[in-house]
Amino acid sequence: MNTPEHMTAVVQRYVAALNAGDLDGIVALFADDATVEDPVGSEPRSGTAAIREFYANSLKLPLAVELTQEVRAVANEAAFAFTVSFEYQGRKTVVAPIDHFRFNGAGKVVSMRALFGEKNIHAGA
């Protein structure tokens, strides 16, 4: 079983890689057979190639990502609240999701689900 410290460190690396636009760093956190459902209710992306494509599209704009609460990590699962800020066509937007990671025995993310909806998307200042 993964320790809370390991899972928290993975979340911190994920946030840092998003901020740096580090596609390889993000993809390296996931198992080869992982799934990403972002947002929840959308078609899950499965496998390294699909996950790479998803994050490559996500990183087309510079992102400012910040954890807003402590990471909750227990029993091979972690959840974390954060904000993602970006500017598109002169308009700043802030999204406030909660992501849920599930880990395999090797410490890799096997499932990522992003929970957010319209009420969690705001015009930035």
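Cβ from N, Cα, C; glycine included.
Record features (Swiss-Prot):
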- Y14: active site, proton donor (ACT_SITE)
- D38: active site, proton acceptor (ACT_SITE)
- P39 to A: Perturbs active site geometry and lowers activity (MUTAGEN)
- D99 to A: Lowers activity 3000-fold (MUTAGEN)
- D99: substrate binding site (BINDING)
- F116 to W: Slightly lower activity at neutral pH. Increased catalytic activity at pH 3.8 (MUTAGEN)
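Residue environment of D38 (active site, proton acceptor) contains 19 other Cβ atoms, counted within 10 Å of its Cβ in all protein chains. For the pair D38 (active site, proton acceptor) and Y14 (active site, proton donor), the Cα-Cα distance reads 15 Å. The Cα of Y14 (active site, proton donor) lies closest to that of D99, out of the mutagenesis positions P39, D99, F116. The most densely surrounded of the mutagenesis positions P39, F116, judged by C-beta neighbours within 10 angstroms, is F116. The Cβ of Y14 (active site, proton donor) has 24 other Cβ atoms within 10 Å, all protein chains considered. Between the CA atoms of F116 (mutagenesis position) and D99 (mutagenesis position) there is a gap of 9 Å. Cα to Cα, P39 (mutagenesis position) and D99 (mutagenesis position) are separated by 9 Å. Around D99 (mutagenesis position), a 10 Å sphere centred on its CB holds 22 further CB atoms from the protein chains shown.
D99 (mutagenesis position) falls within a strand segment according to DSSP.
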